[in-house]
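Q: Here you go, one structure.
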Amino acid sequence: MSTDKTDVKMGVLRIYLDGAYGIGKTTAAEEFLHHFAITPNRILLIGEPLSYWRNLAGEDAICGIYGTQTRRLNGDVSPEDAQRLTAHFQSLFCSPHAIMHAKISALMDTSTSDLVQVNKEPYKIMLSDRHPIASTICFPLSRYLVGDMSPAALPGLLFTLPAEPPGTNLVVCTVSLPSHLSRVSKRARPGETVNLPFVMVLRNVYIMLINTIIFLKTNNWHAGWNTLSFCNDVFKQKLQKSECIKLREVPGIEDTLFAVLKLPELCGEFGNILPLWAWGMETLSNCSRSMSPFVLSLEQTPQHAAQELKTLLPQMTPANMSSGAWNILKELVNAVQDNTS
């Protein structure tokens, strides 16, 4: 860190808005940004890398992943080939998030001592539309649970999460199912389709994610692994048909992502996870454990959601960043967004 007197340590809140697609996250984030617009240089909004997804070295990940399901249903591609194509397109979503996350992490002051307090204004806010955990865990796991991907594709996505710096505040956004279906139908992104089983599973998986983070604060995944049954077709169908996963104040391992990660393909003869995948599970656990989870309803207006998000700020975990690093981050974000406009 620079010793220049103008390069001072600041309190920063790193906030990631996440959740199922089409529920109004981006609109809520923009409204939150508008709320703080009266304070120049106070908040930095990092949008979804949509244009990169639309043209990642010449491939459109969004049209590709949804189009593959249409081709499979029409009989234009075999189920096995469709699973391979889906895994390919899902991997394309990961790269922009992972690269940006690595740049952000490198700019953070990761020391846990002498945290600058953020309970007194002004402090900086970095608001990101999604965390890499969306493209590496929540969406691929949901694709697997509806049969769009094979289990062989999961470890390369689930267990390769980047290290998580201190001060990650993950805000999972929710709406009622009727509102969700209405909103995602109206936004009509090119190539995007509405598949009810996938939407339902994704909603369940995000609740499992919150339960997982809470569970790992006081437990480890080893403790209850042997009590879990294998994730079978009956459980998968249940996840596709109802909102069967409930948010728990004190979740058990059966309420977490580990309930769907206990797959025969990842385990040995007696249900023990194979060593390589066990190490990967530790990576996933360490990343999740480092987060502070929150839930934000988007059921009402974007203005109401922005106000509700503001009320959560005092509960969030701060991080440190130098003023110089903050300026570098702004330049990086502006450069990326300028090239995707």
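Please read every residue number as a count from 1 along the shown chain.
Glycine is no exception: its Cβ is also placed from the backbone N, Cα and C atoms.
Below are the features listed in Swiss-Prot for this protein:
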BINDING   Gly19, Ala20, Tyr21, Gly22, Ile23, Gly24, Lys25, Thr26, Arg183  ATP binding site
ACT_SITE  Glu48  active site, proton acceptor
BINDING   Tyr66, Gln90, Arg189  substrate binding site
VARIANT   Arg130 to Gln  In strain: Isolate 7-1-3
VARIANT   Leu154 to Pro  In strain: Isolate 40a2
VARIANT   Ser288 to Leu  In strain: Ellen, ppIIa, Isolate clinical GK, Isolate 7-1-3, Isolate 101 and Isolate 3-5-2/KB3
VARIANT   Ala319 to Val  In strain: Isolate clinical GK
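Neighbours and distances for these, please.
A: Within 10 Å of the Cβ of Tyr21 (ATP binding site) there are 20 other Cβ atoms, across all protein chains.
All protein chains considered, the CB of Glu48 (active site, proton acceptor) has 19 other CB atoms within 10 Å.
For Arg189 (substrate binding site), other Cβ atoms within 10 Å of its Cβ number 14.
The Cβ of Arg130 (variant position) lies under 8 Å from the Cβ of Tyr16, Leu17, Asp18, Lys25, Glu48, His97, each of these being in the same chain and 6 or more residues away along the sequence.
In the shown protein chains, 22 other C-beta atoms lie within 10 A of the C-beta of Leu154 (variant position).
The Cβ of Ser288 (variant position) has 26 other Cβ atoms within 10 Å, all protein chains considered. DSSP assigns Ser288 (variant position) to a helix in the three-state reduction.
Packing around Ala319 (variant position) is summarised by its Cβ count: 25 other Cβ atoms lie within 10 angstroms of its Cβ, all protein chains included.
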Q: What is the nearest of the binding-site residues Tyr21, Tyr66, Gln90, Arg189 to Ala319 (variant position), using the Cα of each?
A: Tyr21
Q: For the C-alpha pair, I'd like the distance in angstrom between Arg189 (substrate binding site) and Arg183 (ATP binding site), rounded off.
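A: Between the alpha carbons of Arg189 (substrate binding site) and Arg183 (ATP binding site) there are 11 Å.
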Q: Enumerate same-chain residues with a sequence separation of six or more from Gly19 (ATP binding site) and a Cβ-Cβ distance below 8 A; give 'none' if the list is empty.
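A: Those within reach of Gly19 (ATP binding site), by Cβ under 8 Å and sequence separation of 6 or more, are Lys25, Val172, Cys173, Thr174, Tyr206.
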Q: Just report the maximum Cα pair distance in Å for the recorded ATP binders Gly19, Ala20, Tyr21, Gly22, Ile23, Gly24, Lys25, Thr26, Arg183, no decimals.
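A: Between the outermost Cα atoms of Gly19, Ala20, Tyr21, Gly22, Ile23, Gly24, Lys25, Thr26, Arg183, the distance is 14 Å.
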Q: List the residues of the same chain that sit at least 6 positions away from Gln90 (substrate binding site) in sequence and have their Cβ under 8 Å from its Cβ, in sequence order, or write 'none'.
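A: Non-local contacts for Gln90 (substrate binding site): Ala61, Ile65, Ser135, Phe139, Pro140, Arg143, Met149, Ala153, Leu157.
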Q: If we count other C-beta atoms within 10 Å, could you say which of the binding-site residues Lys25, Arg183 has the fewest?
A: Arg183
Q: Where the record says Tyr66, Gln90, Arg189 bind substrate, what is the longest distance in Å from one Cα to another among those residues?
A: 17
